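Before any comments, here is the structure.
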Amino acid sequence: MARPIDVSQLIAGINKKKGLDENTSGKISKPRFLNKQERSKQERLKENEESLTPTQSDSAKVEIKKVNSRDDSFFNETNDKKRNPSKQNGSKFHFSWNESEDTLSGYDPIVSTRAIDLLWKGKTPKNAAESSYMGKHWTEKSLHEMNERDWRILKEDYAIVTKGGTVENPLRNWEELNIIPRDLLRVIIQELRFPSPTPIQRITIPNVCNMKQYRDFLGVASTGSGKTLAFVIPILIKMSRSPPRPPSLKIIDGPKALILAPTRELVQQIQKETQKVTKIWSKESNYDCKVISIVGGHSLEEISFSLSEGCDILVATPGRLIDSLENHLLVMKQVETLVLDEADKMIDLGFEDQVTNILTKVDINADSAVNRQTLMFTATMTPVIEKIAAGYMQKPVYATIGVETGSEPLIQQVVEYADNDEDKFKKLKPIVAKYDPPIIIFINYKQTADWLAEKFQKETNMKVTILHGSKSQEQREHSLQLFRTNKVQIMIATNVAARGLDIPNVSLVVNFQISKKMDDYIHRIGRTGRAANEGTAVSFVSAAEDESLIRELYKYVRKHDPLNSNIFSEAVKNKYNVGKQLSNEIIY
């Protein structure tokens, strides 16, 4: 067995490979300990050697050239002008050796800090990561790309809440689902200039016009939300799917659509808006659609004459419609669509029996082949409305608009205290002077309306008109015309007229006498703050009000404050002891 190699021979072989001196290659030197001065001297010598001898990595960096970089001529040109030409070719550092030995003189790194990089720094959108994770917004997607989450966001955006089994998704725009005929589409977008549907229109039209199954519909939405067009468009769509009828057949079968509304003013407003659409649509489609209204104030002879050539759409108040049916002025065999507009107001005005009577008559007189569709619209959902819906509607779709706070009308509510009518008028004069017309003042009694109009005539320069139930139909229409054409600045009206008014841009609503019910209060102040405009509602409270109503009013004013500007007078709080109990509940 061979003897193992000596350690000295192994070390000598390693040193030989490294090119060390042969005299020391075979010797093992004993470690020698250095003092502090010797160690410092050795470190300085080592640093000088490293600085004078470029490493392999440094040499590689010198040879690398910058390629395919962005064009920085604009930024570099500016920086070059600021440099001192005499120093551009000089060394960056001054050492004891020659400049030719400076290894950094030609150093041009491929990566450097540039002005353009500094400008672009931080320009990445903050929500870039969120967008890449969550995906595109529903407005950026096509219809087939929409998923359940997108439809849910769309409903949240427009404050649409639905229930009632399978409910169709809302319209994203007028054209996409091809529900509306092209000729009617041109009327809506080009002639009437409605670029996009309102929330109530978005959810009503696809659910009412679903050809697979005509379902009943109950919509809860505030006034001024576009409800009229929401039911007029489906009526016209359904009519366009059948051939036009001659006048003789219209007389024999009666109207195709029946629209009930609580007041004369609202009936006439619906007729006017519907005729605005049908007049243009008739020219586009050659479909002669006749719209007739039946309201109180017109004699039976006048109604009989207007119905002599039949009609396609009938708009009526419940009482006058029953009179016409009992006098055999019309028949209702072919009513395909029945609309109850402002259903809660009809109930408030005592029309519940008349409404149910009409619904029964329509069902009894209808031909067996007619599949009637019932649409109901209301601003508030009450037990009576629910009872009617349960009794006369078949598995309806329920849709509520404006549940979210952000969709509330932009109304500032101000509640002031006044001892009597004289005190109210004294406080009212400077208020109305601050607002542009039109202005609506609501009162509870006709005598107050006449007294208030006389006060304005004597003590101000403002022109006023009066609207209440004692006026004849011609007087009411004349008053509304004066108000709509800005010939008078203020209209004094009772609750009866509150629902039927459709006056745009009302800047101020005054409750000179607070209403007896909260529903009426809500409908009154709803005359302003419409179509995303801001409005103001001022209410005067005296010492003779119902305490429960004032407590309810206080809660409503505190809860519905979209502008964060509501004012509830301390005098009213102290008089009716409201606000204190709520504070105690919060504290304890």
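Every residue gets a Cβ built from N, Cα and C, even glycine.
None of the substitutions listed is reflected here, since the structure keeps the original residues.
What Swiss-Prot records for this protein:
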| type | residues | note |
| --- | --- | --- |
| BINDING | Ala221, Ser222, Thr223, Gly224, Ser225, Gly226, Lys227, Thr228 | ATP binding site |
| DOMAIN | 208-399 | domain 'Helicase ATP-binding' |
| DOMAIN | 427-579 | domain 'Helicase C-terminal' |
| MUTAGEN | Glu265 to Gln | In PRP28-99; no growth at 15 and 37 degrees Celsius |
| MUTAGEN | Ala449 to Thr | In PRP28-66; no growth at 37 degrees Celsius; when associated with A-541; V-549; N-580 and V-586 |
| MUTAGEN | Met491 to Lys | In PRP28-52; no growth at 37 degrees Celsius |
| MUTAGEN | Arg499 to Lys | No growth at 15 degrees Celsius |
| MUTAGEN | Leu549 to Val | In PRP28-66; no growth at 37 degrees Celsius; when associated with T-449; A-541; N-580 and V-586 |
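Features per Swiss-Prot, on structure.
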residue	record	Cβ within 10 Å
Ala221	ATP binding site	25
Ser222	ATP binding site	19
Gly224	ATP binding site	19
Ser225	ATP binding site	22
Gly226	ATP binding site	17
Lys227	ATP binding site	25
Glu265	mutagenesis position	23
Ala449	mutagenesis position	25
Met491	mutagenesis position	26
Leu549	mutagenesis position	17
*Using DSSP, would you call Gly226 (ATP binding site) helix, strand or coil?*
coil
_Would you identify which of the binding-site residues Thr223, Thr228 has the most other C-beta atoms lying within 10 angstroms of its C-beta?_
Thr228
*What Cα-Cα separation, expressed in whole Å, is found between Ser222 (ATP binding site) and Ala449 (mutagenesis position)?*
27
*Along the domain 'Helicase C-terminal' (427-579), what average pLDDT does this model show?*
89
*Cα separation, Glu265 (mutagenesis position) to Ala221 (ATP binding site) (Å, whole number)*: 19
*Compute the centroid of the Cβ atoms of Ala221, Ser222, Thr223, Gly224, Ser225, Gly226, Lys227, Thr228, then list the same-chain residues not in that set whose Cβ lies within 8 Å of it, in sequence order, for the ATP site.*
Thr198, Ile200, Ala230, Phe377
*Pop the Cα-Cα gap between Glu265 (mutagenesis position) and Ser225 (ATP binding site) into the table, whole Å please.*
18
*Where the distance is taken from Cα to Cα, which of the mutagenesis positions Glu265, Ala449, Met491, Leu549 turns out closest to Gly224 (ATP binding site)?*
Glu265
_On the three-state reduction of DSSP, what should I expect for Leu549 (mutagenesis position)?_
helix
*asked:* Helix, strand or coil for Ala449 (mutagenesis position)? Use DSSP.
replied: helix
*Measuring Cα to Cα, how many angstrom lie between Lys227 (ATP binding site) and Ala449 (mutagenesis position)?*
30
*Please classify the secondary structure at Met491 (mutagenesis position) using three-state DSSP.*
strand
*Per DSSP, Ala221 (ATP binding site) is which: helix, strand or coil?*
coil
*If we check Cα distances from Thr223 (ATP binding site), which of the mutagenesis positions Glu265, Ala449, Met491, Leu549 wins as closest?*
Glu265
